[in-house]
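Asks: Let me give you the structure first, and then I'll get to my questions.
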Amino acid sequence: MSSKRAKAKTTKKRPQRATSNVFAMFDQSQIQEFKEAFNMIDQNRDGFIDKEDLHDMLASLGKNPTDEYLEGMMNEAPGPINFTMFLTMFGEKLNGTDPEDVIRNAFACFDEEASGFIHEDHLRELLTTMGDRFTDEEVDEMYREAPIDKKGNFNYVEFTRILKHGAKDKDD
């Protein structure tokens with residue numbers, strides 16, 4: 001029996017925790033639908049979606065996926081796919097944005113004092129002259145609802161939170 005346990009430990013990686021509260025991204029009915037979908041895919045009912053679960057689910061739909069295809073799907077997750085990871089992955093796909101820490105770290109590259117702020121003029125210059133260049137109109141649109149203080153400092157930590165979770169009500 002102990003040899004079975006040892007073997008199980010070597011084949012399963014420990015699930016990573018999501019960096020943000022993914023359950024806040026969806027209402028209860030959406031979470032319930034995702035849970036039902038997760039349970040339909042988790043064919044062996046072990047609480048994780050693995051390659052075999054994906055194969056069995058796709059086969060039940062009349063598909064015959066290749067091993068490479070299944071590996072590609074599994075590699076989209078940073079670890080074992082439990083329900084929280086499943087919800088996180090779907091949330092990011094549905095919202096079409098990168099994880100919160102990736103966005104925040106992209107801004108942090110230009111925050112020389114690690115303060116959580118970048119002056120709006122400096123950020124405008126960066127956004128309009130580097131990489132996939134923004135137009136001034138696009139920067140203006142971004143700044144319209146952005147957390148910028150009276151000194152012109154753009155709070156990218158708060159902006160990232162708003163981007164991923166929505167703005168707080170003005171009454172809060």
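Glycine residues also receive a Cβ, built from the backbone N, Cα and C atoms like all the rest.
Annotations per Swiss-Prot:
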MUTAGEN   Thr19 to Asp  Prevents aberrant myotube formation in PIEZO1-deficient myoblast; when associated with D-20
MUTAGEN   Ser20 to Asp  Prevents aberrant myotube formation in PIEZO1-deficient myoblast; when associated with D-19
DOMAIN    29-64  domain 'EF-hand 1'
BINDING   Asp42, Asn44, Asp46, Asp53  Ca(2+) binding site
DOMAIN    98-133  domain 'EF-hand 2'
DOMAIN    134-169  domain 'EF-hand 3'
Asks: Just counting, how many other CB atoms are there within 10 A of the CB of Asp46 (Ca(2+) binding site)?
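Replies: The answer is 12.
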Asks: Give me the DSSP three-state residue breakdown of the domain 'EF-hand 1' (29-64), ordered helix, strand, coil.
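Replies: Counting residues by DSSP class gives 23 helix, 1 strand, 12 coil.
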Asks: Near Asp42 (Ca(2+) binding site), how many other Cβ atoms are within 10 Å of its Cβ?
Replies: 20
Asks: Specify the count of other C-beta atoms within 10 Å of the C-beta of Asp53 (Ca(2+) binding site).
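Replies: Here the count is 21.
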Asks: Which residues, in sequence order, are found in the same chain with Cβ within 8 Å of the centroid defined by the Cβ atoms of Asp42, Asn44, Asp46, Asp53 at the Ca(2+) site, excluding those residues themselves?
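Replies: For the Ca(2+) site the neighbour list reads Ile41, Gln43, Arg45, Gly47, Phe48, Ile49, Asp50, Glu52.
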Asks: Per DSSP, what is the residue tally for the domain 'EF-hand 3' (134-169) in helix, strand and coil?
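Replies: Per DSSP, the residues of the domain 'EF-hand 3' (134-169) fall into 19 helix, 4 strand, 13 coil.
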Asks: Which number gives the other C-beta atoms within 10 angstroms of the C-beta of Asn44 (Ca(2+) binding site), all protein chains shown included?
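Replies: The Cβ of Asn44 (Ca(2+) binding site) has 11 Cβ neighbours within 10 Å.
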